[in-house]
Amino acid sequence: MADAETFAFQAEINQLLSLIINTFYSNKEIFLRELISNSSDALDKIRFESLTDKSKLDGQPELFIHIIPDKTNNTLTIIDSGIGMTKADLVNNLGTIARSGTKEFMEALAAGADVSMIGQFGVGFYSAYLVADKVVVTTKHNDDEQYVWESQAGGSFTVTRDTSGEALGRGTKMVLYLKEDQMEYIEERRLKDLVKKHSEFISYPISLWIEKTIEKEISDDEEEEEKKDEEGKVEEVDEEKEKEEKKKKKIKEVSHEWDLVNKQKPIWMRKPEEINKEEYAAFYKSLSNDWEEHLAVKHFSVEGQLEFKAILFVPKRAPFDLFDTKKKPNNIKLYVRRVFIMDNCEDIIPEYLGFVKGIVDSEDLPLNISRETLQQNKILKVIRKNLVKKCLELFFEIAENKEDYNKFYEAFSKNLKLGIHEDSQNRTKIAELLRYHSTKSGDELTSLKDYVTRMKEGQNDIFYITGESKKAVENSPFLEKLKKKGIEVLYMVDAIDEYAIGQLKEFEGKKLVSATKEGLKLDETEDEKKKKEELKEKFEGLCKVIKDVLGDKVEKVIVSDRVVDSPCCLVTGEYGWTANMERIMKAQALRDSSMGGYMSSKKTMEINPENSIMDELRKRADADKNDKSVKDLVLLLFETALLTSGFSLDEPNTFGSRIHRMLKLGLSIDDDDVVEADADMPPLEDDADAEGSKMEEVD
């Protein structure tokens with residue numbers, strides 16, 4: 001062998017290894033699933049490359065996974081004829097470059113997650129150290145020579161060019177030197193059970209090197225020959241007698257052979273009624289690397305002009321990187337006539353359904369399809385349309401069980417709202433799946449459909465309020481009149497609600513109306529209308545004074561018919577941003593600031609004529625519109641209204657000073673008196689004297 005090069009593990013990987021080695025995990029068996037899954041991925045890659053270039057398979061035409069237990073040396077070997085690794089791949093992928101999931105996986109482990117999640121974070125290879133204290137990887141890639149990677153996980157690993165080992169042709173061979181207490185993993189029965197449990201549905205043959213003992217019957221002719229030689233004489237015997245006396249002898253002969261473990265045909269080729277829940281769960285786990293079972297499954301086939309079979313799964317919880325834009329989703333595996341084509345096919349399902357896992361096997365797509373031609377492919381567009389339809393059907397099936405749907409909605413509500421924003425064709429269908437808290441729903445969530453059935457007589461619109469949290473909006477001044485009239489209001493407190501509701505203008509013919517925007521119209525009796533007109537007239541002067549004081553801060557000041565208890569509130573234009581949307585946009589680091597100028601619409605101040613503060617303010621303003629206290633109070637009211645209406649203050653310090661001034665007034669403290677009192681006090685001669693005099697006073 002050539003000289004070995006030594007490399008240090010990247011710090012995070014080193015941490016991960018010490019965590020895997022030094023912590024007790026009960027389900028160490030998952031290591032085999034992870035290593036077989038890696039082999040399957042490597043085989044997928046070479047098979048895909050060979051579709052366009054057959055010569056890629058010359059080094060090793062067969063595609064397989066072999067498992068060899070060795071009781072003599074206490075090793076377990078896993079060999080695949082996959083794509084193999086170059087020297088650079090070995091160094092980077094197995095030690096020096098941490099994947100994005102390394103840190104997240106360690107954090108998840110620290111938070112009590114199961115070690116079997118390791119595959120979801122892309123660091124499944126290191127699970128080998130759950131059962132082995134030394135791992136040797138020999139690999140051959142078509143573009144490089146054969147190399148050996150070796151490590152006992154002590155902070156470093158070596159890579160050596162393999163000049164003397166057995167030539168692989170192409171692929172990877174992993175030898176695990178098992179720990180003394182992990183010898184169960186060289187037992188044939190145990191290995192077979194593990195492959196059946198976790199890797200039954202891998203689409204390549206997984207063969208186990210098994211020991212076979214055969215009993216052979218042999219006649220004892222040879223023994224007789226030996227005896228004759230020893231005695232040196234031949235006894236004459238009757239032939240018949242000789243035949244009778246000839247005995248048959250049994251001997252045990254040991255042989256080895258490959259035994260195919262995953263004999264099942266692809267699960268999606270079988271009829272749904274023939275498959276039980278456990279089989280679906282096993283297939284889901286092998287497909288997704290999830291340690292939990294799925295929440296729901298949809299197994300269907302489409303026939304006619306276009307033929308394909310598919311199985312779709314909804315997980316129980318959202319993955320840690322659900323909305324990671326850098327990560328390509330690889331949740332739907334695409335097969336063509338049972339041949340795996342690709343697993344991060346972005347065009348097969350819209351982004352908002354990126355959490356759905358599964359497989360699609362098409363009869364019509366060409367085998368040599370590439371990503372570039374896939375985008376233009378009409379067949380794929382039809383498959384995509386069908387998948388979206390079936391996903392939505394599946395969600396409605398989940399919704400039939402309230403408990404399951406609550407789990408689903410908690411994990412994936414953002415995806416549904418993203419669907420409202422992006423998928424105009426299915427918008428009305430997705431809207432039926434939305435759930436919100438409301439002024440009448442208590443701790444339960446309500447659907448838009450249920451809201452419509454509870455609407456009051458004569459109510460034509462669906463009312464909602466957006467905000468930062470349920471707590472922030474449930475006592476909002478915007479809801480006062482609506483609550484008084486017994487009208488239900490939906491709380492939309494997810495940041496993405498603002499975007500979704502911008503697209504969902506109505507539901508079942510009922511317009512969605514924001515309680516925080518101008519133009520809120522509620523049914524009024526003749527008496528109410530008359531009273532409103534009188535109050536408008538009465539408060540006209542105050543409205544003008546407030547507008548003069550606030551200037552450009554507000555567009556107009558009007559008498560409100562939406563606030564009942566609060567003195568005032570600030571509403572936004574019907575087509576501009578709400579206060580909540582303004583908050584969201586300000587929080588975006590890469591926002592287009594020019595857009596904020598025209599989208600954050602001018603505010604309208606609505607005053608409550610029946611509030612005692614407003615009534616007193618009106619009297620003062622009518623008496624003297626230049627009264628300084630009126631100006632101060634108007635500014636204070638405006639700033640508090642900004643806060644209660646969900647806006648942020650541009651000058652919090654000024655607001656703080658105003659509050660302090662009001663506190664002093666309330667406590668009858670005069671600033672001038674405080675200054676004078678300080679001036680009258682004689683300077684202290686000495687600290688010690690001061691302390692002494694204090695002591696004398698106590699005496």
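Placed from the backbone N, Cα and C atoms, the Cβ positions cover glycine too.
Nothing has been swapped: the model has the original residues at all the noted spots.
Here the structure is a predicted model, which means the values were calculated and not measured.
Residues or ranges marked as ATP binding site in Swiss-Prot (evidence: similarity to another entry): Glu34, Asn38, Asp80, Met85, Asn93, 99-101, 120-125, Thr172, Arg371. In sequence order, Met85, Phe125 make up the list of same-chain residues 6 or more apart from Asn93 (ATP binding site) whose Cβ falls under 8 Å from its Cβ. Asn93 (ATP binding site) carries a helical DSSP state (H, G or I).
Looking at Swiss-Prot, the entry for mutagenesis of Ser100 to Phe says: In muse10; enhances snc1-mediated autoimmune phenotypes. Of all Cβ atoms in the shown protein chains, 14 besides its own fall within 10 Å of the Cβ of Ser100 (mutagenesis position).
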Counting other CB atoms within 10 A of each CB, which of the binding-site residues Gly122, Gly124 comes out lowest?
Gly122
I need the most crowded of these binding-site residues: Glu34, Asp80. Count other C-beta atoms within 10 angstroms of each C-beta and give me the top one.
Asp80
Quick one: pull the CA-CA distance for Glu34 (ATP binding site) versus Ser100 (mutagenesis position), whole Å only.
18
Three-state secondary structure of Gly124 (ATP binding site) from DSSP?
helix
Measure from the Cβ of Thr172 (ATP binding site) and count the other Cβ atoms within 10 Å, all protein chains considered.
24
Filter the binding-site residues Asp80, Gly122, Gly124, Thr172 down to those whose C-alpha lies within 10 angstroms of the C-alpha of Ser100 (mutagenesis position); answer none if the list is empty.
Gly122
